[in-house]
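These come from Swiss-Prot:
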- Ser257 to Ala: Results in a complete loss of enzyme activity (MUTAGEN)
- Ser257: active site, nucleophile (ACT_SITE)
- Asp352 to Ala: Results in a complete loss of enzyme activity (MUTAGEN)
- Asp352: active site (ACT_SITE)
- His380 to Ala: Results in a complete loss of enzyme activity (MUTAGEN)
- His380: active site (ACT_SITE)
Amino acid sequence: MPRWILGDKFDTVFPHKGSLKVLWESRWKSACSKSVYPFHDGSIEDFEPIFNHLISKNINDAASDEYTQAFLPTASALEEKAAQALQAGKHEEASNLLCRAAVVYRISRFPYVDITKPSSIKRVAFERQKQAYLKATSLWTQPIREVTVPHTYRTGNDGAHIPIYIRTPAGADQSNPVPIVLIMTGLDGYRSDNSQRTHEILARGWAAVVAEIPGTADCPADPADPASPDRLWDSVLSYLDQRPELNTAKMVVWGLSAGGYYAIRAAHTHRDRLLGAIAHGPGCHYYLDPEWLAKVNDHEYPFEITAAWATKHGYKTVEEFVAGAQKKFSLVETGIVDQPSCRLLLLNGVDDGVVPIEDCLVLFEHGSPKEGRFYKGLPHMGYPNSLPVSYEWLEQVLASPSKTKN
């Protein structure tokens, strides 16, 4: 009997590994044509020529400068078209073009913006992505606003400021404060990659707040300190308390992929502040098992992932990460999940080869009772089946009585 629920797939090397041609033709082209992960807001007419170029030049390493550079002219051309549309008063067209430019930048800096390389070309692409995206969303009826939150609870190697996005529905004000969904982003998806989620959240009359997780993008929390996210959320929640149009007594968090780890942690450490938490495709313990880490680069994630994970957790080498991360960061090993928690919904595909489904199942053996929905035959995140369940659960939880603030 195999040790891992993933079964034979645990030892399988997926055919797209090391081949951008196979990745594009077998996985990404279809996702791009549907504008789904990781191509949200994108258009295949922008991407097909780029991937044809990369394939013709045999560029297969997404970590290379050549990979990123291949996307930049297309993104710049879209920004120029957007400027012309804006000058002509065509605001909706300009916004759509800028969103398309932003997602081209997003794929160019995929899969990870190395926080230890502030001058890298991927960082440049990320900065351009944010600029294009905020221009695009400023043209929406209900725009997304960037706010720089003071990290009032910071210690040690934490940075001083926390950039977040906030989007509120029409009618939100001091006399009508609205519930909050705080999105915790992932390893490769950052603040500017969540348009559709904010649309869905606002359509239900809630505010969307989007924040990045330690070791990624612009997050100032010390990636090497397992307790840094606790201070991060303390500062974010303290700021949100000061916004009169936001009802912080009716708040849930939604952690996506790597963000799911932080949703699980917050469900325990900040249980008195939250009505609930969704951990969507989360790791908590087994994803850091050396046996799992020895095989994860072979699985469904588009590129190698362990180097990014190592940097994200504050390690200088993959070897140090593999040797020490589970003992240091596991929410089981450190006893976090033995504490009481707020309501916690766990969602994933049973065939997840990025973080094992065991990381959801083990939580039912610890702490407060949990809720879960797992999808046989589906990979990481359990898409598309898991999304309707997410919104149904949020609707139920945010209709519950408010939390009493301390």
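Glycine is no exception: its Cβ is also placed from the backbone N, Cα and C atoms.
Structural mapping of features recorded in Swiss-Prot.
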residue : record               : CB count, 10 Å
Ser257  : mutagenesis position : 26
Asp352  : mutagenesis position : 29
His380  : mutagenesis position : 20
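Across the structure, Ser257 (mutagenesis position) and Asp352 (mutagenesis position) are spaced 11 Å apart at their Cα atoms.
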